[in-house]
Amino acid sequence: MHITNLGLHQVSFQSGDSYKGAEETGKHKGVSVISYQRVKNGERNKGIEALNRLYLQNQTSLTGKSLLFARDKAEVFCEAIKLAGGDTSKIKAMMERLDTYKLGEVNKRHINELNKVISEEIRAQLGIKNKKELQTKIKQIFTDYLNNKNWGPVNKNISHHGKNYSFQLTPASHMKIGNKNIFVKEYNGKGICCASTRERDHIANMWLSKVVDDEGKEIFSGIRHGVISAYGLKKNSSERAVAARNKAEELVSAALYSRPELLSQALSGKTVDLKIVSTSLLTPTSLTGGEESMLKDQVSALKGLNSKRGGPTKLLIRNSDGLLKEVSVNLKVVTFNFGVNELALKMGLGWRNVDKLNDESICSLLGDNFLKNGVIGGWAAEAIEKNPPCKNDVIYLANQIKEIVNNKLQKNDNGEPYKLSQRVTLLAYTIGAVPCWNCKSGKDRTGMQDAEIKREIIRKHETGQFSQLNSKLSSEEKRLFSTILMNSGNMEIQEMNTGVPGNKVMKKLPLSSLELSYSERIGDPKIWNMVKGYSSFV
C-alpha cells in the first residue's frame, strides 16, 4: 500500500486563495477548481509555488482519504482470511460496488458499511466470539502486515537560498556493516511498526536521522525511535523489564553505529567513550494511555546501561562477517522528558513526575550550579575543552536552556511547543554526544521534533546563529518549515507505521485555546491539512 500521492487532479481553494498562473477549469460559488495537470508557473514567490504544487499533488477530501484507506485495509484483511482458508466473497463484492462510484458519490455511510462487512467476516470466518477478541485480531492482522513489509532507507532533498540539503533516514533494518545487520536479533530487512506493543527484542520504529549539506558534510545526526517499553506486556513484570533492557541495548548499539569511527575502534577491541542524551516527549500521567509507566521502563533500562566505575558496558555487535563480537563502551547516558502535547502544554499535566529527572540531567549536561550562576560545567565544559570552536554555540544554547528552565517556559506552548526538547537535542549534538529522541510511537511527536531540528539546523547553517528564544517564525521561515514538514521523510515513516501518512500532532479541538500553535508556525492552512494527512483515520 502506498498512497502518499493520491493522484486526484482537481482541488478546491476558497476564492482569493487560488494558485496564480493556473488555469481555472470550472466555477463554483466561492470556489476556484484548478486542474493540477494544467498548473503553470505563475509570477509568485517560488517557495509559495512549490508549496502549492505539493498541495495539489497530495490534498484530497477527507471522504476520499478514508475510502482509500478503508479499501486498502480491506485488501489486507481479505488476504488474512484467505490464508486461514476462509471466504472473502462478501468483502470483495462490497469493494467492487464501491469501485463503481465516483469519489464525490462516496460518503461516510459507504465506508462504514465496508468496515462493518470486514469486521463481520473476520468474526465469522475466523471463529471469533466477542468484540474485544475481534479488535485484537484486527489489530494483529494489520500489524503483521506492516511488519512484514520491507523498510528501506528514506532520502529526501530540499533547496533553500540556492543551497541543497539532504535528509537521510536509515531504519534499524539497514544499520549494517557491509551486508550484515549490526544487532543481536536480525531484522531481515523488515520493520517493527509502532503497534508492536509486545515486541521483546527490537525498538519500534527506530531510525538514524541525518542532515547533510550540499558539500556532502553531515550537519546533524541523531536517533529517533518509539518508546523503550513493551507496554503491551504486564506492567512491572520481569518479561517487560527484560524487553526494555533489550531495547535499550539496541538503542546504544544504534548510537554507536551513528559514529562510524567509534564503531570501528570498538570492533577492533578498543574501549570507546560514548555519550547519549535521551530526550523523551511523553506526558507521564495516568490520563495518557500508560505513558508514566512507559517512561519508567525507558529511564530504568537506559540508566541500567551506564558504565559503572568497575568497568565499561559490554555490548554484542555483529561485524562485517555477521559474527557477534563483544565490544566495550565507556557509556554515559542522561535522560530527559519534556511533554509537548496539549495535556502538558495547555493543562500542565505530567511535569510533577519529571522535574527531578530533568534537573538531574541538566546537572550532568551543564554542571551542578549552571542554573543558579550560569557557570558551564559537566559534559558541556568537557566538550569546550576538547573542541574550543564549539564554545560559542554551546554557550548560546546553554543560556537559552537556562532561561527556559528557570522561567518554566517549557511547560507552556507560547508559540514554540518543542522549545526545550529541540535545544537540548541540538546541544547534545554540538558537544559530541549522540542525541536520541522519542515519543510513544516514534512517528508523531517524534516526527515533529525531527522537523523542528531540521528547520533550525538549516537556519544555523545559513546564518551562523541559532534562533533567539521567543522569536516568531518569519514568513520565509514558515515556508522553509512547511517544505521540511512535507519533505523531511516523516510522511514515509508514518506510512510505514500505520499504512498511511499523517501526523496526529495536527488537531482541531472544540476549544481552540487548547490547540497547539502549529497553525501559526506553519502559516498556511493547506499545508497544515497536508501534514495532518490521514492521521484521524488511524
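Cβ atoms are placed via backbone N, Cα and C, with glycine included.
Record features, source Swiss-Prot:
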type: ACT_SITE; residues: Cys439; note: active site
type: MUTAGEN; residues: Cys439 to Ser; note: Loss of activity
type: VARIANT; residues: Ser66 to Gly; note: In plasmid pINV_F6_M1382
type: VARIANT; residues: Lys73 to Arg; note: In plasmid pCP301
type: VARIANT; residues: Asn155 to Asp; note: In plasmid pCP301
type: VARIANT; residues: Ser166 to Gly; note: In plasmid pCP301 and plasmid pINV_F6_M1382
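Features per Swiss-Prot, on structure.
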| residue | record | CB count, 10 Å |
| --- | --- | --- |
| Lys73 | variant position | 22 |
| Asn155 | variant position | 14 |
| Ser166 | variant position | 15 |
| Cys439 | mutagenesis position | 29 |
**Request:** Kindly assign Lys73 (variant position) to one of the three DSSP-derived states: helix, strand or coil.
**Result:** helix
**Prompt:** Helix, strand or coil at Cys439 (mutagenesis position), per DSSP?
**Reply:** coil
**Asked** In whole Å, how far is Cys439 (mutagenesis position) from Asn155 (variant position) when you measure between their Cα atoms?
**Response** 22
